Amino acid sequence: MGYVRVIYQFPDNLWWNECTNQVYYAQDPMKPERLIGTPSIIQTKLLKILCEYHPAPCPNDQIIKALWPHGFISSESLTQAIKRTRDFLNDEHKTLIENVKLQGYRINIIQVIVSENVVDEADCSQKKSVKERIKIEWGKINVVPYLVFSALYVALLPVIWWSYGQWYQHELAGITHDLRDLARLPGITIQKLSEQKLTFAIDQHQCSVNYEQKTLECTKN
């Protein structure tokens with residue numbers, strides 16, 4: 001099965017190739033000149049929903065539903081997601097992602113290029129296979145070092161997961177996780193717990209939660 005190549009042009013010759021999920025500057029969209037990088041999972045979802053609504057603004061509730069489908073997220077979390085995405089896109093003047101008062105957010109797209117041919121998966125090397133992703137529904141899981149801080153919940157902000165040999169960042173602002181719920185999930189083995197770190201195994205991945213740095217790092221075995 002292949003993928004249709006869709007490339008979005010933003011102001012200042014900034015491009016987002018949805019197929020490879022790469023953001024870069026270029027005169028020719030097929031010849032990246034300066035790579036910005038790969039958007040995080042939350043940033044990718046945000047770009048997709050804003051592009052789907054373009055040229056209309058996307059309502060805040062629709063953005064929240066697209067970014068965090070499994071749980072309630074405050075408006076502050078949405079604001080932080082917008083800010084981080086603007087920072088990633090070098091949108092310091094807030095002209096690429098605009099805040100439309102009482103309507104939501106709108107993305108400034110110059111043009112959209114859609115390939116007429118379906119490309120092979122090899123051409124979309126950054127496409128992440130669902131089967132290769134860590135199978136955790138983060139909106140339904142709680143992680144807390146209850147043996148040490150029984151009443152303290154730890155908010156995990158950036159989460160890194162492993163897929164096709166690449167690191168991807170996933171921001172989970174505002175979500176807390178309960179270790180007891182995590183341990184009940186099928187396929188998860190809690191291996192080590194301390195004041196600073198939790199280690200567990202899931203779906204052929206070795207994962208480590210660092211409470212101080214608020215990160216989760218997973219590598220494929």
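Don't overthink the numbers, they just go from 1 along the chain as shown.
Glycine too: its Cβ is placed from the backbone N, Cα and C atoms.
Remember, it's a predicted structure, so these values are computed and weren't measured experimentally.
When secondary structure is read from DSSP and collapsed to three states, THR20 (variant position) falls in the coil class. THR20 to Ser appears in Swiss-Prot as a known natural variant, with the remark: In strain: Z17561.
Under natural variants, Swiss-Prot gives ALA56 to Ser with this note: In strain: Z17561. Following the DSSP three-state reduction, the secondary structure of ALA56 (variant position) is coil. When Cβ atoms from all protein chains are considered, those within 10 Å of ALA56 (variant position) total 11, not counting its own.
For VAL118 to Ile, Swiss-Prot lists a natural variant annotated as follows: In strain: Z17561.
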Between THR20 (variant position) and ALA56 (variant position), what is the CA-CA distance rounded to a whole number of Å?
25
